[in-house]
Every structure is written in C-alpha cells, then in structure tokens.
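To start, the structure itself, in structure tokens.
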Amino acid sequence: MKKRKILSLIAFLCISFIANAQQKLTSPDNNLVMTFQVDSKGAPTYELTYKNKVVIKPSTLGLELKKEDNTRTDFDWVDRRDLTKLDSKTNLYDGFEVKDTQTATFDETWQPVWGEEKEIRNHYNELAVTLYQPMNDRSIVIRFRLFNDGLGFRYEFPQQKSLNYFVIKEEHSQFGMNGDHIAFWIPGDYDTQEYDYTISRLSEIRGLMKEAITPNSSQTPFSQTGVQTALMMKTDDGLYINLHEAALVDYSCMHLNLDDKNMVFESWLTPDAKGDKGYMQTPCNTPWRTIIVSDDARNILASRITLNLNEPCKIADAASWVKPVKYIGVWWDMITGKGSWAYTDELTSVKLGETDYSKTKPNGKHSANTANVKRYIDFAAAHGFDAVLVEGWNEGWEDWFGNSKDYVFDFVTPYPDFDVKEIHRYAARKGIKMMMHHETSASVRNYERHMDKAYQFMADNGYNSVKSGYVGNIIPRGEHHYGQWMNNHYLYAVKKAADYKIMVNAHEATRPTGICRTYPNLIGNESARGTEYESFGGNKVYHTTILPFTRLVGGPMDYTPGIFETHCNKMNPANNSQVRSTIARQLALYVTMYSPLQMAADIPENYERFMDAFQFIKDVALDWDETNYLEAEPGEYITIARKAKDTDDWYVGCTAGENGHTSKLVFDFLTPGKQYIATVYADAKDADWKENPQAYTIKKGILTNKSKLNLHAANGGGYAISIKEVKDKSEAKGLKRL
C-alpha cells in the first residue's frame, strides 16, 4: 500500500464564545463546503453546497433511544414518577452544546485485492465534533469526512458512565433537498430490494408507491414515501446526488422516508422482531451516511467514497486465494421452468434424515444430475471458464419454500442422482472448480447450526466459492432481512468462510456498503432485481442504465448476464416472458455491471448457436487496472472502458434504455504510439430488444489513441468492444483502421 498522509489536528476547547459557533469544512478541491452548527434548541445541523449550489439545505442530526426497561436493580433505580427525567434520556437529538472540535486531512493510495482499478485514492478533510448534553451528562461525536466527490458522516458513542448500553428507537438523520428533484427509486422495504426502478419527481413518489410495490417472496414495505438507498437523484440545475451508507456493521440497514411537503428525507432503520432498531454497547459507532454529488453523472459512477469509508482488508493472505471467477451454471433452465431443483414430485413433505428418496419416483426434470453437470463441466473447460455452479443438488427442495420450516436443508446430503465424489474428480481432471449453492430458505438459525460442517464439506470436495441464498421470511420469525441481527449474520458467514478460504456470493442479503474492502472474500452480492426476473415477466428496459448509479455504488453485483435466447418459451413453452435486451447489450453488461464474479447465465446449447458473439464473454476480463467512464446518464445510457489487469488490453461496454443511444467514441485513453486490434460487437441496424433481439454485427479493425468511432445502440440494446494490443505487426495484417 502506498500512503501519503498529512495529519493536522486542531483542538478547540469548549470556550463559551465559540461553543456553538458555525464550523465549515471544505473538500480538498474546495468545490464542496459543509457547514455545521448547533441551533438554538441545541440540535446538531449541517448543510452542504457544491460549487455554490445547494445540495443539502439545513438539516438536523440525532437519534432517539428506546425508553428504559421497567426491570431494574437497586443499583439502577429511576423514580417511575419522574416521567420528564425518564423521557429526556431517550433524547439524543437536541440539548447539545459543542464540547470540542478536531480537524484533520488524510491522503493515501491503497490497492484493492480486486477491483475496478489497481489503486484507489482516499483523500478527505475531516471534522469531528464532540457534543455534550448537560441534561443527561453524556457526549457523542459526529464525524464528517469531505471528499472531492461527496460527504460521509457518522455518529460515535464514547464509553461513559451515562451512556453504556442503549437501544435505538430511531435514527433521525435528515437530508433536506433543495427542490423537487427527479429520483430513480425503489420502495423502502425491510426484506427485499428486488423491485423495478421508478423514475419520477420526489413529489410523485406517494402517488406511484402502490404500483411500484410488486409481489416478492418476502417483503415489508413501511411507508407511502419510503425509498431505499442507494438513492439517485438529478436536480433541475444539473446536479447529480446519491444518498447511501457505508460500512454497515452491527447496525440496521438505513432506508429513507420523505417528507414530501418539505422535500426532506430522514433515515428510517430496519426494526427487529420487537420493533427495536439497534442494540448498542459503547464504545461504538453507526455506519457512515454518504452523499455523493457532481455536475457530471460519470463522477457518481467513479466515486469510491463507499470503499474508502470502510476499514482496510482484515484477511492477511486474501490475495493468495481470493480470485475473480468467470462461471457457468445449472441455473437458467430451472429459472425458466424447463428444469427442476426438486428430485421428485411425489413428496409434499420432507424430513431430512427420515425421508427415503430411493423409494420415490424421479420427476425426470431434476437438473442437478451427474450426467448433466458433467456436460456443463465439459463446456466450461472447453471455453476457458473457471467454475460451474450447481443449484438443486441437495435434499430438501420438495418443500423448501413457504412453510416457515426450520430444519430445511443440511447442506451436505446430495440427491441420489448427484454423485459428489465423481463430480469432484471429473471437474478436477478438467481444471474446473465447482461452485457450491447454499439456499437457506431464510432459516438462518439452521444455517448457522450447519455452517462449519457445510464449509468443511466444501473444502473436502473441491469447492472454493459458495452462492448463498435467503429466499423467504426470516427464521427466527419476525426478524427482517435488513435488521441488525441479520446484518451480523451475513458478516459472520463471510468471516467464517474466510477461515476455510471460501469466497461468498450472497443473494437476498442486505445491499452492499463497501464491506468487500475489509473482507474481499465477499466477492459477490445480488441485492437487487437481477436477470432472473427477465424470466418472471421482465425488467424495465432502462434497468441496467440505473443499477450502476444505485445498487452498484455499494459494491459489485452478481447480475448473471449473457442470455442469448431471449424468448423464454423456447426453453419452456409455458413461459411467455422475454428478456428485454438485445444480444449486444448482454455482452456489454460484462463491462458496465462491474463484478469480479461473472456468470455466463444461458445454457450451453444457446451459446453454441452464437459462438461468434460468445467469444466476447470468453475474452472479457474480470479484474481491472483502470476504468474510464466515457458517457453516462441515468435511465438513458452508460458507456465504460476498462483496462484489464496487468495488460494493455481494453474492453468497452454500452447499455442503453428505451430511446437507444448513439455514441461518439474517442479512444484517447489508449497508449500513444501503439496499435490495437478492436473487435466490435454491435446492434444491427434493425435490432430491437422486442422485435429483433438477436440481430448483431461483428467487425474487426485497427484502433489507436487518435481513433474516433460512432456506434449506435438500439432500444434496449448496446455494444461491446474488445481492444487488444498489437504485439506483432503480423497480427494486424489485412485489417483496416476503424
């Protein structure tokens, strides 16, 4: 790690004439200014401007604690008749005075284990304000970090006699908007992020909420104006604003609730089964609340605030075993309804250890059988893939969902037609790793009971990565997917996996907040509406032009692109869904939807029909030295160029919405004086996601850093370009400049 640090600590004593004075913090480039003060009621307030434009109007900060429990000892007695005194103890939002302020500047460059660039700069100015509340004799710290691309702040609770153990009733962090901005939003929900995005004015959210809430396997929407982070907005005066959080550890996931009369968002935490929102023990802190802002949409995509606000890697040897993975899997045929996760249709109830599958009749549709898996292994080996995922391999799928069943899977017992040892031997001979699947059916207590045994089973049978799932309502019953208890579980699973040198791809878990910096074996997350929904009726055409501005702000997504046969009835006649994308855009998603874990999600037979287009999936890199955001507008288009790790090869991808998009590309990011062979995979002139999704063109030619190229993406279309350095002049023979 390269470091360049400048620390300047300036302590201001709590002198009466400056105690509640206004404090200003500027970004290193002076474009952002954050102003903090305590108002006349002793409430902490802040505001934020960017190039003299208001980003956050004056907004208050603080928390509300739960009333103290009625059960007490003689050592902790409070007079029950003194209700004023009792209620005041729940107040951590006013009655404060400034006790101390400290400022600092920090500048370092660090290297991620994997990522969108080789090095990341972490440069900010900091203000830490210690606030004292005389009526309760307690202190808190609000720490602000102002980067060139945005602001992060969090609450810190020092250990003290008057604040040791406490329960959070609600966090009241406000984000006051300066207008009725355009928002790219999904409904606030304690249990799912798998919604299509709605584009509307803030004032329209209430009226559109009912339509925006579509059915899901587990969902708990909480308000007519509640939305989830990361929330993307665009102002009428040309600012792009993103609200999210970073380093979500031992705390509840934050949503936002909008006061649509005053255009003020306020934090809304996910409750536990009792309705409480956080059990805390000092010293402790909240996650960071983040505000990314720019007058250029590309800078939202380029921001690394979320990663920079997380702690450095805690796995000492991570670089030796955490590696990007390109994989295929026994999955899409089941998603479309052609195949089945379950082994038999005869059982309506399964009891693990008691149900005898040898006495049942196979349904003939079970996809995770040895012969079929070997076929996938052969395909992966022939085309340079790293791994094969197999879902539905283990006993219990016949009654796995919707029964609030505790002991649902044991994660080690295969179905009769899945030979674990033979598949391990076969894959090893072919140089292919197997990817484990741990669907928990949201029975988290059961998963934790079996976790060590399940991870050891993986280690014994050649699995070094796992796709985990949490479909359904959480057990223990009443807990939510995004509450403090579950967030602690997700991190426990990742840390435990690291003990076995296992990489984790968590589905249905809390949306990422940059924790992959600290634990890079968290190599993938779903936490949004992915490709599977294309088989359940389809995603909105603009979906992939929004996700990088929202969900991917927190970390990579296992979006599972690469569907070439977009008509699902070709797989299953009963499924009339259509993937809302052209083939060219499916290729582009390997560049625009960043992840070190990339799946070629279609079945082998569909790739064999389009091997020329499939070549891009085979070629595209997973790990990057450099990323350039060439053009971007949320809801319309995104074009990204990435330089492959330790090479001078580049890959470009463009995804477009319903209006299509024409790019005027300039390749000045290429090395001067070098020639490159470019292979351009583009929509044909008559391509259209609905009418002609498989129409594409492929052309080769020479590029230099002075080249320019116009390319058109169709409705729901895109394009992809592989750009490889010419190392021998003979490689370019016969090719013309593009």
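Glycine residues also receive a Cβ, built from the backbone N, Cα and C atoms like all the rest.
Annotated active site, proton donor/acceptor per Swiss-Prot: Glu532, in sequence order, evidence recorded as a curator's inference. Counting Cβ atoms from all protein chains shown, Glu532 (mutagenesis position) has 19 others lying within 10 Å of its own Cβ.
According to Swiss-Prot, the Ca(2+) binding site annotation covers Glu194, Glu508, Glu526, Glu532. Sequence-distant contacts of Glu526 (Ca(2+) binding site), defined as residues of its own chain at least six apart whose C-beta falls under 8 angstroms from its C-beta, comprise Asn505, Ala506, His507, Glu508, Ala509, Met557, Asp558.
Counted within 10 Å of its Cβ, the other Cβ atoms near Asn216 (substrate binding site) come to 17, all protein chains included. Classification of Asn216 (substrate binding site) by DSSP places it in coil, neither helical nor stranded. The feature substrate binding site is assigned by Swiss-Prot to Pro215, Asn216, Ser217, His437, His438, Glu439, His507, Glu508.
The mutagenesis experiment Glu439 to Gln is recorded by Swiss-Prot, whose note states: Abolishes enzyme activity. Taking the Cβ of Glu439 (mutagenesis position) as centre and 10 Å as the limit, one finds 26 other Cβ atoms among all the protein chains shown.
Counting every protein chain shown, 24 other Cβ atoms lie within 10 Å of the Cβ of Glu508 (mutagenesis position). In the three-state DSSP scheme, Glu508 (mutagenesis position) falls into the coil class. One mutagenesis experiment named in Swiss-Prot is Glu508 to Gln, and its note says Abolishes enzyme activity.
One mutagenesis experiment catalogued in Swiss-Prot, Glu532 to Gln, is accompanied by this note: Abolishes enzyme activity. According to DSSP, Glu532 (mutagenesis position) is assigned to a helical segment.
Taking Glu194, Glu439, Glu532 as the recorded positions under consideration, the smallest Cα distance to Asn216 (substrate binding site) is found for Glu194. Around the Cβ of Glu194 (Ca(2+) binding site), the number of neighbouring Cβ atoms within 10 Å comes to 22.
Note: the Ca(2+) site is recorded as Glu194, Glu508, Glu526, Glu532; in the same chain, Thr192, Gln193, His507, Ser527, Ala528, Arg529, Gly530 also have Cβ atoms within 8 Å of that site's Cβ centroid.
His507 (substrate binding site): 20 other CB atoms within 10 A of its CB, across all protein chains. Least packed by the Cβ count within 10 Å, out of the binding-site residues Pro215, His438, is Pro215. Within 10 Å of the C-beta of His437 (substrate binding site) we count 24 further C-beta atoms, all protein chains included.
Closest to Glu439 (mutagenesis position) by Cα-Cα distance, out of the binding-site residues Glu194, Pro215, Ser217, is Ser217. Between the farthest pair of Cα atoms in the substrate binding residues (Pro215, Asn216, Ser217, His437, His438, Glu439, His507, Glu508), the distance is 25 Å. Comparing C-alpha positions, Glu532 (mutagenesis position) sits nearest to Glu194 among the binding-site residues Glu194, Pro215, Ser217.
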